[in-house]
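These come from Swiss-Prot:
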DOMAIN    5-121  domain 'Response regulatory'
MUTAGEN   H28 to A  Does not affect its activation by acidic pH; when associated with A-34 and A-72
MUTAGEN   C45 to A or S  Strongly decreases activity and may affect its ability to dimerize
MUTAGEN   D56 to A  Strongly decreases DNA-binding activity; leads to abnormal regulation of virulence gene expression. Does not affect biofilm formation
DOMAIN    143-208  domain 'HTH luxR-type'
MUTAGEN   K179 to A  Abolishes the DNA binding activity stimulated by acidic pH
MUTAGEN   E182 to A  Decreases activity
MUTAGEN   V197 to A  Strongly decreases activity. Abnormal recruitment of RNA polymerase
MUTAGEN   T198 to A  Mildly decreases activity
Amino acid sequence: MKEYKILLVDDHEIIINGIMNALLPWPHFKIVEHVKNGLEVYNACCAYEPDILILDLSLPGINGLDIIPQLHQRWPAMNILVYTAYQQEYMTIKTLAAGANGYVLKSSSQQVLLAALQTVAVNKRYIDPTLNREAILAELNADTTNHQLLTLRERQVLKLIDEGYTNHGISEKLHISIKTVETHRMNMMRKLQVHKVTELLNCARRMRLIEY
């Protein structure tokens with residue numbers, strides 16, 4: 001049976017010990033290292049090149065959600081299983097959209113964690129069975145479609161508009177001309193079929209086009 005190297009990222013000793021004990025009967029899941037904050041993840045990934053990363057979202061030093069896209073880009077073959085206390089479905093959606101392969105609640109049984117590991121190990125997606133999988137996948141697909149409406153640059157401009165930047169401020173921030181900023185603004189309004197900035201922002205929030 002193929003051996004899978006696992007890097008465990010969690011700052012709670014009881015969680016670390018619990019996972020290690022749960023995997024003792026399954027030697028093909030080998031925990032090669034565990035670290036306790038987000039800042040240590042990169043060095044550990046470079047050193048051990050894990051097949052699976054078990055990641056908590058609440059970490060000292062850096063938010064687990066923030067590092068998922070970077071890890072996914074740097075190590076695309078590494079599967080990321082988020083192991084968290086957050087039960088909100090919107091967090092599941094954001095986590096999977098960021099590039100995680102699985103989402104498991106810490107309140108779930110060891111059998112659920114094992115099932116999740118077995119699933120993500122073969123490059124499939126796993127969602128904790130206590131969550132509404134169909135609703136999450138529907139929202140995830142809708143988010144993907146919505147994001148494709150706007151270009152990356154348009155989303156950057158949109159975020160700065162939401163933060164209160166003027167056209168001049170956006171042009172300086174993104175190193176583009178004011179004319180280009182105005183063009184992006186008009187294109188976004190046309191795509192979302194709105195006529196005012198307030199309508200643009202309200203529509204963008206409803207469609208989850210603005211990241212926080």
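Cβ from N, Cα, C; glycine included.
A gap of 44 Å separates the Cα atoms of T198 (mutagenesis position) and C45 (mutagenesis position).
In the structure shown, the C-beta of D56 has more C-beta neighbours within 10 angstroms than that of any other entry among the mutagenesis positions D56, E182. Ranking the mutagenesis positions C45, V197 by how many other Cβ atoms lie within 10 angstroms of each Cβ puts V197 at the bottom.
In this structure the alpha carbons, written CA, of V197 (mutagenesis position) and E182 (mutagenesis position) are 12 Å apart. Shown in sequence order, M1, K2, E3, Y4 are the residues of the chain, 6+ apart in sequence, with a C-beta less than 8 angstroms from the C-beta of H28 (mutagenesis position).
Around T198 (mutagenesis position), a 10 Å sphere centred on its CB holds 9 further CB atoms from the protein chains shown. Counting every protein chain shown, the number of other Cβ atoms lying within 10 Å of the Cβ of K179 (mutagenesis position) is 10.
Considering only the mutagenesis positions D56, K179, E182, the residue whose Cα is spatially closest to the Cα of C45 (mutagenesis position) is D56. Summarised by DSSP class, the composition of the domain 'HTH luxR-type' (143-208) is 49 helix, 0 strand, 17 coil. Under DSSP, C45 (mutagenesis position) is assigned to a helix (H, G or I) in the three-state scheme. For the domain 'Response regulatory' (5-121), the DSSP-based tally of helix, strand and coil residues reads 54 helix, 26 strand, 37 coil.
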